[in-house]
Amino acid sequence: MKKRLTITLSESVLENLEKMAREMGLSKSAMISVALENYKKGQEK
């Protein structure tokens, strides 16, 4: 089940998020999910 979350980002972080999401063909929400999953995998090593 998906839940809604509201976050506050600096302009530069938001611009980077939008650019990365656009380049990968993902929504901002999906981009954040991918980034968190990748971070989690990196921490497990």
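Just so you know, the numbers here start at 1 and follow the chain as drawn.
Glycine is treated like the rest: Cβ placed from N, Cα and C.
Note that the structure is a prediction, hence the values are computed from the model and not measured.
For Ala30 to Glu, Swiss-Prot lists a mutagenesis experiment annotated as follows: 5-fold increase in plasmid copy number. For the recorded site, Ala30 (mutagenesis position), the DSSP three-state label reads helix. The C-beta environment of Ala30 (mutagenesis position), restricted to residues of the same chain at least 6 apart in sequence and closer than 8 Å, consists of Ala21.
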